[in-house]
Amino acid sequence: MNEGVHGEIHVADPSICRVSEASKETAVESVSRSVGATGDTAAVEFTAPSSAAIDDADEIFHHEQKTIYRVTHSFTEESRCACELIEGHGCPVRHLEADCGAVVLSFVAADLESFRDIVVNLKSAFDGVSLRRLTQSEPDSATGSLVFVDRDELTARQREVLETAHEMGYFEHPREANATEVAAALDINRSTFTEHLSAAQSKLLDTILDV
């Protein structure tokens, strides 16, 4: 059996896409993406409160105080998004969400080496790339590749942020707590929480993937 790797990546770069920009100002739900029939355009749809002021997106549906918006763009090197980069490696994006100006994407790579290549390319194209979850298929044989993580690589504050986020269900699907709620539990503001979490995840990602 192929030792596939299921990864979930957090990208905090504000330039990544229009949906991430919208999520800075309001709650964004139900993000979906599709490629046009000609293969040179993509459309992204997301749901947000109708009261939100969202520019540069077409309103396509409205119901019960919520509006579905659509953003369409052509594929160019200048406007290439993280989804296109990942799919360029032959890995469809399985899950996409936006929160607090960042996006979370999940995909399955054929093996750890392929996953590492995608992450390296993401990190070269965008700032604030960090690992949220990494699951590897159980191999048919008992042999495996163990990775030892030195907890001392993380500061005490970074460990506290990770542990609190985990305990409160921040990494669950669907989330049991959002960034604002976890930050409140830690008695810090949301931007500080995001900064500590991103730094901790980046250190773990570098260790696990050896990049």
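Cβ atoms here come from the backbone N, Cα and C positions, even for glycine.
As given in Swiss-Prot:
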type	residues	note
DOMAIN	154-205	domain 'HTH bat-type'
MUTAGEN	C17 to S	Unable to grow under denitrifying conditions. Normal growth under aerobic conditions
MUTAGEN	C81 to S	Unable to grow under denitrifying conditions. Normal growth under aerobic conditions
MUTAGEN	C83 to S	Unable to grow under denitrifying conditions. Normal growth under aerobic conditions
MUTAGEN	C100 to S	Normal growth under denitrifying conditions. Normal growth under aerobic conditions
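Figure note: comparing Cβ neighbours within 10 Å for the mutagenesis positions C81, C83, the maximum is reached by C81. Under DSSP, the residues of the domain 'HTH bat-type' (154-205) split into helix, strand and coil as follows: 36 helix, 0 strand, 16 coil. In this model, the domain 'HTH bat-type' (154-205) carries an average pLDDT of 90.
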